[in-house]
Amino acid sequence: MTFSLIVATTLNNVIGKDNQMPWHLPADLAWFRQNTTGKPVIMGRKTFESIGRPLPKRTNIVLSRQLFEHEGVIWKDSFESAVNFVRDFDEIMLIGGGELFKQYLPKADKLYLTQIQTELDGDTFFPQLNWEEWEIEFDEYRKADEQNRYDCRFLILTRK
């Protein structure tokens, strides 16, 4: 099983502000959907609350120390029990938030990274990557357009 993280960050590693993403980029949402559909997605409670609903065509697992009940969502109280629950899948995706990324980035096999080519204010950050540990498997640059305010770089990184 491949353990992957998927995240969008600014150049200053911002991933959120006030429990929301401080940008709206349809290109990144499409990238996220393309790379997570059909796979189990693991997220923290705050990330689920910011999304507001289970993601369709995915097994939605919410990690929380406290019992969490919501239709279409599986609650687990530990990362290990979540992984054990979806152990038969080829790939599992950790989709946030900040604390889980910090804790589990060192264990990740793969990273789907959207680099938003700007710096923004935020209160939640992705850890600084050590690029020596990663090999670029995919790299696509997309210029800003009428729907996407910022240039984006879409990367798939695999651990060396």
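From the backbone N, Cα and C atoms, a Cβ is placed for every residue, glycine too.
Here the original residues are kept at every noted site.
Listed in sequence order, Gly72 are the same-chain residues six or more apart from Arg53 (substrate binding site) with CB atoms under 8 A from its CB. Under DSSP, Arg53 (substrate binding site) is assigned to coil, being neither helix nor strand in the three-state scheme. As annotated by Swiss-Prot, substrate binding site applies to Ile6, Asp28, Arg53, Arg58, Thr114.
Among the features that Swiss-Prot reports, NADP(+) binding site is placed at Ala8, 14-20, 46-47, 64-65, 96-103. Proximity of Thr47 (NADP(+) binding site) to non-local residues of its own chain (separation of 6 or more, Cβ distance below 8 Å) is seen for Ile95, Gly96, Gly97, Leu100, given in sequence order.
Confidence in the domain 'DHFR' (2-159), given as mean pLDDT, stands at 97. What Swiss-Prot records for 2-159 is domain 'DHFR', and it gives sequence analysis as the kind of evidence.
Residues near Asn13 (variant position) in space but far in sequence (CB under 8 A, at least 6 apart, same chain), listed by position: Phe125, Phe126, Pro127, Gln128. According to its DSSP assignment, Asn13 (variant position) is coil. Annotation of the natural variant Asn13 to Ser in Swiss-Prot: In strain: Isolate R1042 and Isolate R1047.
Natural sequence variation is annotated in Swiss-Prot for Met21 to Ile, with the remark: In strain: Isolate R1047. The Cβ of Met21 (variant position) lies under 8 Å from the Cβ of Ala8, Ile15, Ser50, each of these being in the same chain and 6 or more residues away along the sequence.
Its Cβ placed at the centre, Pro54 (variant position) has 17 other Cβ atoms within 10 Å. One natural variant named in Swiss-Prot is Pro54 to Ala, and its note says In strain: Isolate R1047.
Glu69 to Lys appears in Swiss-Prot as a known natural variant, with the remark: In strain: Isolate R1042. Less than 8 angstroms from the CB of Glu69 (variant position) sit Trp75, each of them six or more residues away in the same chain.
DSSP gives Ile74 (variant position) a strand state. Residues within less than 8 Å, Cβ to Cβ, of Ile74 (variant position) and separated from it by at least 6 positions along the same chain comprise Thr59, Asn60, Ile61, Val62, Phe85. Quoted from Swiss-Prot for the published natural variant Ile74 to Val: In strain: Isolate R1042.
Natural sequence variation is annotated in Swiss-Prot for Ile95 to Leu, with the remark: In strain: Isolate R1047. A strand conformation is recorded for Ile95 (variant position) in the three-state DSSP classification.
Sequence-distant neighbours of Lys102 (NADP(+) binding site) (same chain, 6+ residues apart, CB-CB distance under 8 A): Pro127. Counting neighbouring Cβ atoms within 10 Å of each of the recorded positions (Ile6, Ile95), the lowest count belongs to Ile6. Cβ-based neighbour count (10 Å, all protein chains) for Ala8 (NADP(+) binding site) stands at 23.
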